[in-house]
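K.L.:
Among the features that Swiss-Prot reports, Ca(2+) 2 binding site is placed at Asp262, Asp320, Asp322, Asp328, with the record citing sequence analysis. Per Swiss-Prot, Ca(2+) 1 binding site is recorded for Asp262, Asp268, Asp320, Phe321, Asp322. Sequence annotations record features per position, and here Swiss-Prot assigns domain 'C2 1' to 231-352. Annotation comment: Swiss-Prot describes 363-496 as domain 'C2 2', evidence class sequence analysis. What Swiss-Prot notes for the published mutagenesis of Asp268 to Ala is this: Loss of function; when associated with A-320; A-322; A-400; A-454 and A-456. For Asp320 to Ala, Swiss-Prot lists a mutagenesis experiment annotated as follows: Loss of function; when associated with A-268; A-322; A-400; A-454 and A-456. Under its mutagenesis annotations, Swiss-Prot gives Asp322 to Ala the following note: Loss of function; when associated with A-268; A-320; A-400; A-454 and A-456. Quoted from Swiss-Prot, the note on mutagenesis experiment Asp400 to Ala is: Loss of function; when associated with A-268; A-320; A-322; A-454 and A-456. According to Swiss-Prot, the mutagenesis experiment Asp454 to Ala carries the following note: Loss of function; when associated with A-268; A-320; A-322; A-400 and A-456. A mutagenesis experiment is reported in Swiss-Prot for this position, Asp456 to Ala, and the note states: Loss of function; when associated with A-268; A-320; A-322; A-400 and A-454.
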Amino acid sequence: MSFRKEDGVSSLCQKALHIITELCFAGQVEWDKCSGIFPADRSGQGGGGTDISVSLLAVVVSFCGLALLVVSLFVFWKLCWPCWKSKLVAPNLSVLPQSISSAPTEVFETEEKKEVEENEKPAPKAIEPAIKISHTSPDIPAEVQTALKEHLIKHARVQRQTTEPTSSSRHNSFRRHLPRQMNVSSVDFSVGTEPILQRGETRTSIGRIKPELYKQKSVDSEGNRKDDVKTCGKLNFALQYDYENELLVVKIIKALDLPAKDFTGTSDPYVKIYLLPDRKKKFQTRVHRKTLNPLFDELFQFPVVYDQLSNRKLHFSIYDFDRFSRHDMIGEVILDNLFEVSDLSREATVWKDIHCATTESIDLGEIMFSLCYLPTAGRMTLTVIKCRNLKAMDITGSSDPYVKVSLMCEGRRLKKRKTTTKKNTLNPVYNEAIIFDIPPENVDQVSLCIAVMDYDRVGHNEVIGVCRTGLDAEGLGRDHWNEMLAYHRKPITHWHPLLELPGRATSFDSQGSCSSPRPPSTP
């Protein structure tokens with residue numbers, strides 16, 4: 001009986017413990033009171049699991065909050081920053097026009113004050129900055145040019161040349177360089193006075209040069225030269241204008257009866273085509289091997305407005321390809337009038353004679369310079385302005401050009417000057433003045449040789465091309481000189497084509513004199 005009672009009591013105790021545990025886990029009883037009833041291992045497991053779950057939940061919530069904050073900041077920056085930026089820049093932009101508008105007015109006021117001060121000075125002092133140009137060919141300042149120009153405009157009617165040399169020492173240096181055949185001792189280098197010419201008066205003298213006579217002679221000589229041009233075959237091409245796309249369509253068809261340039265009795269011809277005066281855009285046909293009658297049949301398009309066609313010229317240059325040396329120029333065709341055949345609304349076929357290549361026709365570029373002579377001061381100023389379309393002398397397709405000017409007398413070089421070097425360009429701009437002291441009695445006996453050189457740091461400087469001006473020059477060189485002598489104290493500016501130097505040397509500095517760059521006479 002006692003055994004059964006103990007079993008019943010134990011079962012009741014277990015049921016009671018079970019009920020108490022359910023109440024504790026259900027939250028009906030405080031956990032501190034329940035911890036003393038449960039076994040140590042079970043109570044420890046229940047408390048540790050709860051702590052781990054709470055800490056894990058806190059980490060997840062904090063991470064999500066941080067991610068949400070980053071996303072919100074990024075969206076805010078994308079949407080709101082451009083608006084704020086424009087608002088910040090707007091006030092600064094409103095201030096800029098005021099500063100810009102105020103700056104030119106201050107500059108103009110200072111320039112006007114300087115001009116007024118210069119105009120109030122005597123005439124010799126006003127011309128002094130322009131006359132004192134360095135003989136080492138510096139750049140002419142823009143302020144000196146403007147001051148001199150305005151002074152000459154105001155005083156041109158009543159002001160005569162007032163620059164008088166103090167002594168004849170300047171002419172003595174020139175006298176030492178003259179050849180012995182000239183009787184220099186009998187030459188009077190004194191400077192005479194000239195009467196002031198009033199408005200409407202004209203000065204006539206027996207020795208005055210008349211440029212009309214020289215111009216007429218040069219025109220006649222050029223006309224005779226054109227009649228004597230030697231031909232070397234014919235070129236066939238077609239022209240048409242595309243009104244819709246504003247394109248000049250040029251079709252090079254073929255060439256006939258070309259001269260043989262190779263020792264085998266044939267040539268390897270190809271054609272280069274330009275639409276002058278712009279030489280930056282050019283086209284070239286394929287090379288046809290070993291033939292004197294090549295059939296090209298190639299089409300090229302030049303973008304040009306129809307109204308500008310009357311001022312354009314087509315230039316065809318026919319070359320012989322040489323793999324191992326410089327390509328030989330066979331000849332050229334220049335079409336001065338594009339409307340010679342038709343109005344180009346339809347395709348028009350043209351046959352033209354190919355003019356044989358001469359030294360003058362080789363394209364080496366052009367140079368622009370001005371000449372001005374002051375007879376009372378015995379001073380000649382040559383201003384090198386710029387060059388264009390120079391021949392590329394470096395492997396990079398460019399050049400480092402500078403201009404060298406030599407004062408010549410009967411084949412001897414008396415003096416030489418040069419400009420600065422312009423790096424890596426085929427169209428350099430100089431605006432540099434070069435001055436020579438030449439007495440009026442010796443102007444007819446001298447000439448100027450202008451050479452455009454390519455500077456080479458390692459080897460010799462090479463000659464790109466030369467031109468010459470003087471009474472013994474030909475064509476434009478002589479006309480430019482005569483015009484300078486006819487209009488004293490006035491800069492005369494012209495473009496001059498560069499010619500290849502006969503007996504071309506690698507270095508122009510090694511030559512004792514500048515040989516004449518005249519093209520060879522055609523039969």
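Quick reminder: no glycine exception, Cβ is built from N, Cα and C everywhere.
Original residues only.
Give me the local environment of each listed feature.
P.N.:
When secondary structure is read from DSSP and collapsed to three states, Asp262 (Ca(2+) 2 binding site) falls in the coil class. In this view, Asp262 (Ca(2+) 2 binding site) is surrounded by 13 other Cβ atoms within 10 Å of its Cβ, with every protein chain counted.
For the domain 'C2 1' (231-352), residue counts in helix, strand and coil come to 6 helix, 67 strand, 49 coil, using DSSP.
Mean pLDDT for the domain 'C2 2' (363-496) in the predicted structure: 91.
If you take the C-beta of Asp268 (mutagenesis position) and look for same-chain residues 6 or more apart in sequence within under 8 angstroms, you find Lys261, Asp262, Val287, His288, Arg289, Lys290, Asp320, Phe321, Asp322.
Take the CB of Asp320 (mutagenesis position) and look out to 10 A: across all protein chains shown you find 19 other CB atoms.
Its Cβ placed at the centre, Asp322 (mutagenesis position) has 13 other Cβ atoms within 10 Å.
Taken residue by residue with DSSP, Asp400 (mutagenesis position) is part of neither helix nor strand, so it is coil. Around Asp400 (mutagenesis position), taking its Cβ as the centre, 18 other Cβ atoms fall within 10 Å, counting all chains.
Cβ contacts within 10 Å of Asp454 (mutagenesis position), excluding its own Cβ and spanning all protein chains shown: 20.
In the three-state DSSP scheme, Asp456 (mutagenesis position) is classed as coil.
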K.L.:
Enumerate the residues of the same chain, Asp262, Asp320, Asp322, Asp328 excluded, that satisfy the criterion Cβ within 8 A of the mean position of the Cβ atoms of the recorded Ca(2+) 2 site; list them in sequence order.
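P.N.:
Going along the sequence, the neighbours appear as Lys261, Ser267, Asp268, Tyr319, Phe321, His327.
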K.L.:
Looking at the recorded positions Asp328, Asp454, Asp456, whose Cα is closest in space to that of Asp400 (mutagenesis position)?
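P.N.:
For Asp400 (mutagenesis position), the spatially nearest of the recorded positions is Asp454.
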K.L.:
Tell me the Cβ contacts of Asp456 (mutagenesis position) under 8 Å, same chain only and six or more apart in sequence, or just say none.
P.N.:
Asp400, Glu462
K.L.:
Could you break down the residues of the domain 'C2 2' (363-496) into DSSP helix, strand and coil, giving a count for each?
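P.N.:
Residue counts in helix, strand and coil order: 17 helix, 66 strand, 51 coil.
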K.L.:
Within its own chain, what residues at least 6 apart in sequence put their Cβ under 8 Å from the Cβ of Asp328 (Ca(2+) 2 binding site), listed in sequence order?
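P.N.:
Non-local contacts for Asp328 (Ca(2+) 2 binding site): Lys261, Tyr319, Asp320, Asp322, Ala357.
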